[in-house]
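One structure is given here, and the rest of the page talks about it.
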Amino acid sequence: MGQEVSSVNNTKNEHHKTNKKSLKGGNERHEMKESSVGISKKIVENSFNNSKLRPGMFIQNSNVVFNEQYKGIKILGKGSFGEVILSRDKHTGHEYAIKVISKKHVKRKTDKESLLREVELLKMLDHINIMKLYEFFEDNNYYYLVSDVYTGGELFDEIISRKRFYEIDAARIIKQILSGITYMHKNNVVHRDLKPENILLETKNKEDMIIKIIDFGLSTHFEYSKKMKDKIGTAYYIAPDVLHGTYDEKCDIWSCGVILYILLSGCPPFNGSNEYDILKKVEAGKYTFDLPQFKKISDKAKDLIKKMLMYTSAVRISARDALEHEWIKMMTSKDNLNIDIPSLELSIANIRQFQSTQKLAQAALLYMGSKLTTIDETKELTKIFKKMDKNGDGQLDRNELIIGYKELLKLKGEDTSDLDNAAIEYEVDQILNSIDLDQNGYIEYSEFLTVSIDRKLLLSTERLEKAFKLFDKDGSGKISANELAQLFGLSDVSSECWKTVLKEVDQNNDGEIDFKEFRDMLVKLCNY
């Protein structure tokens, strides 16, 4: 450059050339900047649209104040760490069981870790037979865990009341427990404290007898290639391999075997006058069917117990194989779910019309479907889901959807004889692509509820307002780019990029979403 401008006579011309070069370079930089912004927008748009939605993403340690959000009605139970209070949501009128844990009793680091681990596990688990966590928050003195109200009491109390169960009832209960455990093990979660006290009955209805697995304080993630070593559990139900300090997820199956033995006989297989005696018998692993109660129990039922109580974990039956056991299939094959046809017709219509690529709308609907519905409102849909869930693992795969969809169409009265398999498979694939919100290849329970529930019921003003408040973290009356970024785990993305992503929802182009825009988005999606 110095050589080019060495002559005074050339200075003007060269200065002109230099300015042209600078201008050209500036344009290039400007174009590069625009290109970079465009790429960033495309990246966030792709990241946003490919976000995996699960109900657990809505459970955050929020700034809810108990007395502002809920009205305590009565104490349902007390424990060493706190109490469970029947409470009513002041905005929706829904009732919940809220576990209130005093921070005075959670001073040890291990206790707090156990509580937070339980919350994290419940956030990721989505199954009919596993306790549903709606909300988790804290104040200076307490932790609060908000869940459904289960009015049927503990399975333990039902055993005490009945003494023992008929085989068909025992099979229905153990099938549900195994369904929950199959789902947990598939998601690399082991419970480690299965017992009748940790299994609740959803309602007092003795015919349906829907169970819920609770208390995940001792639960943890596991790896199939690694053994666990912590010696934890309850004496009657603990597996011998846990006592030996080297075990895997099949410790849960041993506990299921003990529970089934108790359901059929009314007494535990490993008994003793104190905990030491019980543990010695567990360690020996010897039990007997030589009891009067077992004289009328079928060999097939005993066979399942034997396979569950195999001393060596490597040869112990898995949860999935136990679900497929001949005795369970035989005992539950004639279960009649008595599906309400109008509810069936409405759910099929809703599933067929659900087509959305708008991620925010999907997230809002998933929150409303999974967190703002009651047991009574979803009772018929639960029956439909269970009818479609052929292998009982609490998820619907493609094959189950194809078979179940045909059955439901027949129940609804449609003639499926003219529909070829290719047409049904195409429709099922469309459904799977639309409602598999976490993109794992299965339809989870909450996903099914979200797309099949009555839209008029779901989109009530009270529920819309509560859903809006979930996204509007600061209570400003508008959902900002930053609030969405936090919810979707994309906090490092600029607000300009979010405006591009949200342009189809943001009607007034202010870069935020107000309640009217939020409501219109959902109404448009649901054709309501």
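Cβ atoms are placed via backbone N, Cα and C, with glycine included.
Note that the coordinates shown come from a computational prediction; the quantities given were computed from them, not determined experimentally.
Listed in Swiss-Prot for this protein:
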- D193: active site, proton acceptor (ACT_SITE)
- L76, G77, K78, G79, S80, F81, G82, E83, V84, K99: ATP binding site (BINDING)
- D389, N391, D393, Q395, E400: Ca(2+) 1 binding site (BINDING)
- 71-329: domain 'Protein kinase' (DOMAIN)
- K99 to A: Loss of catalytic activity (MUTAGEN)
- T234 to A: Loss of catalytic activity and auto-phosphorylation (MUTAGEN)
- L360 to A: Partial loss of catalytic activity in presence of calcium (MUTAGEN)
Quick one: which residues besides D389, N391, D393, Q395, E400 have a Cβ within 8 Å of the Ca(2+) 1 site's Cβ centroid, in sequence order?
M388, K390, G392, G394, L396, D397, Y442
Restricting to the record's ATP-binding residues (L76, G77, K78, G79, S80, F81, G82, E83, V84, K99), give me the longest CA-CA distance in Å as a whole number.
14
Entries of K99, T234, D389, Q395 which, being recorded positions, have CA atoms within 10 angstroms of V84 (ATP binding site)
K99
In three-state DSSP terms, the structure that E400 (Ca(2+) 1 binding site) belongs to
helix
Whose Cβ lies within 8 Å of the mean position of the Cβ atoms of L76, G77, K78, G79, S80, F81, G82, E83, V84, K99, the ATP site, other than those residues?
V100, I101
Return the count of C-beta atoms lying within 10 angstroms of the C-beta of L360 (mutagenesis position), excluding that atom itself.
24
Confidence summary for the domain 'Protein kinase' (71-329), mean pLDDT rounded:
94
Far apart in sequence but close in space: which same-chain residues, 6 or more away, have a Cβ under 8 Å from Q395 (Ca(2+) 1 binding site)?
Y183, D389, Y442, I443, E444, Y445
If you measure between the CA atoms of K78 (ATP binding site) and N391 (Ca(2+) 1 binding site) and round to the nearest Å, you get 37
Distance between T234 (mutagenesis position) and N391 (Ca(2+) 1 binding site) at the Cα atoms, whole Å?
30
Under a criterion of Cβ-Cβ distance under 8 Å and sequence separation of at least 6, what residues of the same chain contact D393 (Ca(2+) 1 binding site)?
S179, T182, Y183, K186, R320, L323
